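Below is one structure, written out as structure tokens, with a few remarks after it.
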Amino acid sequence: MGAQSHSLEITSSVSAEKIFSGIVLDVDTVIPKAAPGAYKSVEVKGDGGAGTVRIITLPEGSPITSMTVRTDAVNKEALTYDSTVIDGDILLGFIESIETHLVVVPTADGGSITKTTAIFHTKGDAVVPEENIKFADAQNTALFKAIEAYLIAN
């Protein structure tokens, strides 16, 4: 099994605690309000903490239709969240799993930087194409910005 790592940082004017709540702790209630068309459905099995599984179905017309995400760890004090995509067509047939490590860091101006590292565990020596990574970055950034706008407005 191969491993390929990719990092993404997004700066926000919203405080670290509020962003962490919006993208991690309250994500199941925030996304339907902030980005109503982002998900067709989300089935949550668990209480949101470690071991929780979310079965996510994406809307018609999306190049990806499903993903199952397991929460591995949530630390509310350190503002960290670890999860793993364990199933769904998002794995593209050549990825075993996608491990994600997220940390939200406060900035001196009262805003925050969200740092995400994704580790793609691939089958054999497969490599995730750069265009797939760029597409994922664009989708994740758009969803983040929708949540950020919602948090600013509310």
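Think of each number as a place in line: the chain as shown, counted from 1.
Placed from the backbone N, Cα and C atoms, the Cβ positions cover glycine too.
Looking at Swiss-Prot, you'll find the natural variant PRO36 to Thr noted as follows: In Dau C 1.2. What Swiss-Prot says about the natural variant GLU43 to Asp is this: In Dau C 1.3 and CR16/Gea20. The annotation that Swiss-Prot gives for the naturally occurring variant SER66 to Thr reads: In Dau C 1.2. Natural variation at this site is recorded by Swiss-Prot as THR80 to Ser, annotated: In Dau C 1.2. According to Swiss-Prot, the natural variant GLY93 to Glu carries the following note: In CR16/Gea20. According to Swiss-Prot, the natural variant LEU102 to Met carries the following note: In Dau C 1.2 and CR16/Gea20. Quoted from Swiss-Prot, the note attached to the natural variant ALA138 to Glu states: In Dau C 1.3.
Where Swiss-Prot records a feature, it is marked here on the structure.
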residue : record           : Cβ contacts under 8 Å, 6 or more apart
PRO36   : variant position : none
GLU43   : variant position : ARG54, ILE55
SER66   : variant position : ILE55, ILE56, THR57, LEU58, ASP87, GLY88, ASP89, ILE90
THR80   : variant position : ALA73, VAL74, HIS101, LEU102, VAL103, VAL104
GLY93   : variant position : none
ALA138  : variant position : none
Structural state of THR80 (variant position), classified by DSSP into three states:
strand
DSSP-derived class (H/G/I helix, E/B strand, else coil) of GLU43 (variant position):
strand
